[in-house]
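Beneath this line is the structure, given in structure tokens, with notes to follow.
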Amino acid sequence: LVKCRGTSDCGRPCQQQTGCPNSKCINRMCKCYGC
């Protein structure tokens, strides 16, 4: 899991770790979508 301050913090980690193209920052944790 990746901590974040905003959705912009999540895009690269989501792509690198999961291959998911979409992401959001929810409760200071990245959520990855579109896997």
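Positions of Cβ are set from backbone N, Cα and C atoms, glycine also.
According to Swiss-Prot, the protein has these features:
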type: MUTAGEN; residues: Arg5 to Ala; note: 51-fold decrease in inhibiting Kv1.2/KCNA2 channels; when associated with A-12. 479-fold decrease in inhibiting Kv1.2/KCNA2 channels; when associated with A-31
type: MUTAGEN; residues: Arg12 to Ala; note: 51-fold decrease in inhibiting Kv1.2/KCNA2 channels; when associated with A-5
type: MUTAGEN; residues: Lys24 to Ala; note: 500-fold decrease in LD(50), 600-fold decrease of potency in competition assay with apamin, and 17000-fold decrease in inhibiting Kv1.2/KCNA2 channels; when associated with A-33
type: MUTAGEN; residues: Lys31 to Ala; note: 294-fold decrease in inhibiting Kv1.2/KCNA2 channels. 479-fold decrease in inhibiting Kv1.2/KCNA2 channels; when associated with A-5
type: MUTAGEN; residues: Tyr33 to Ala; note: 500-fold decrease in LD(50), 600-fold decrease of potency in competition assay with apamin, and 17,000-fold decrease in inhibiting Kv1.2/KCNA2 channels; when associated with A-24
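In this structure the C-alpha atoms belonging to Lys31 (mutagenesis position) and Lys24 (mutagenesis position) are separated by 5 Å. Here the C-alpha separation of Tyr33 (mutagenesis position) and Arg12 (mutagenesis position) works out to 13 Å. Ranking the mutagenesis positions Arg5, Arg12, Lys24, Lys31 by how many other Cβ atoms lie within 10 angstroms of each Cβ puts Arg5 at the bottom. The secondary structure of Arg5 (mutagenesis position), as reduced to three states from DSSP, is coil rather than helix or strand. When secondary structure is read from DSSP and collapsed to three states, Tyr33 (mutagenesis position) falls in the strand class.
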